[in-house]
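Q: Where Swiss-Prot documents Ala188 to Val as a natural variant, the accompanying text is: In strain: Mutant ts447; temperature-sensitive. In Swiss-Prot, the entry for natural variant Ala323 to Val states: In strain: Mutant ts447; temperature-sensitive. The structure shown retains the original residue. The annotation that Swiss-Prot gives for the naturally occurring variant Asn383 to Asp reads: In strain: Mutant ts447; temperature-sensitive.
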Amino acid sequence: MARAAFLFKTVGFGGLQNVPINDELSSHLLRAGNSPWQLTQFLDWISLGRGLATSALVPTAGSRYYQMSCLLSGTLQIPFRPNHRWGDIRFLRLVWSAPTLDGLVVAPPQVLAQPALQAQADRVYDCDDYPFLARDPRFKHRVYQQLSAVTLLNLTGFGPISYVRVDEDMWSGDVNQLLMNYFGHTFAEIAYTLCQASANRPWEYDGTYARMTQIVLSLFWLSYVGVIHQQNTYRTFYFQCNRRGDAAEVWILSCSLNHSAQIRPGNRSLFVMPTSPDWNMDVNLILSSTLTGCLCSGSQLPLIDNNSVPAVSRNIHGWTGRAGNQLHGFQVRRMVTEFCDRLRRDGVMTQAQQNQVEALADQTQQFKRDKLETWAREDDQYNQAHPNSTMFRTKPFTNAQWGRGNTGATSAAIAALI
């Protein structure tokens, strides 16, 4: 159904006293323009990562995604306070430039002289509670596209959540022809284009763009776990990975007439998320969640079950509730093994080829782990030395998150969709 509830959730603080962002980082995020709602800003913070390192402050793809969610989580607590006073208090050195939330600017002297807003962690707000958003459905949609992506990242302490749905009825109309237009394009390129389309105008529930986005997501995830490939396609389509297990995987939309999988009738869906911290360095997983956010901005997806999220994320209207869909987690490295096992069983990959892919995946995981743990240590040292200017460059994680998790069960659940 079409979305009727426009709630969003802000970040947790990861053990800090305040939102983990400081003046230097906020200035860096807004250097291209003062409006966080600009399409270019949005596409920047979901698509960085074509190279693994970008800058000292934004070291990887997941950094800007997390940092922008911190910036919005802090600054939006200004207008969402009781009585909706938008310009009488600052977050860091920033205030909104107008009640319409057009942009963020340095606060005037009289506001700078007053204490900054002490934002709260894990807050849930409703866009319709702020009059200027409630009155302008088009602007609310544009804002909510981004706030949906923020929510999908912050419902749990792990990586961003994606929605995967398989339903033969989605292929009706001109979707198949539109999908052919993307033949030979990468998943990242397709996702980027669809995000632009969503920002330009709201998608109708189960309209052409909404259905095509869900098909693209299902093709990606079924390919990601090795269920579909050149010998077992989904209506001739699948995503081919150039170097599975590499630090920067590229997934290309491909076609094959060899064999098409038999798809059971009916509508089946699930939610999936990476639980290992190396999602921060995988732009495909980030873009998958962002496409899910585009869907959420116009459509009400199934609820995520309360038991799949921490207490602070339960019973959020339109997002989580009792008897909802289970949220399936996986370790990025372990999913490479699941992928290889399926391709080998289907005769697409030899044991020797699997050994090569898994050796590369081991090297990639160690490289990413070394980088992420180094940045985390540096951030901890910085925060101890600067208690009044704390920040995290990547979403906080624990060593336990590098474990295998429920990867096998998640892989089987995705495979069961067809």
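Just so you know, the numbers here start at 1 and follow the chain as drawn.
Even glycines carry a Cβ here, placed using N, Cα and C.
Give me the structural setting of these features: burial, nearby parts and distances.
A: There are 20 other CB atoms within 10 A of the CB of Ala188 (variant position), with all protein chains counted.
In the three-state DSSP classification, Ala323 (variant position) falls within coil. With a cut-off of 8 Å between CB atoms and residues at least 6 apart in sequence, the same chain places Leu303, Asp305 near Ala323 (variant position), listed in sequence order.
Of all the Cβ atoms in the protein chains shown, 19 others lie within 10 Å of the Cβ of Asn383 (variant position).
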Q: Between the Cα atoms of Asn383 (variant position) and Ala188 (variant position), find the distance and write it as a whole number of Å.
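A: Each residue's Cα considered, Asn383 (variant position) and Ala188 (variant position) end up 34 Å apart.
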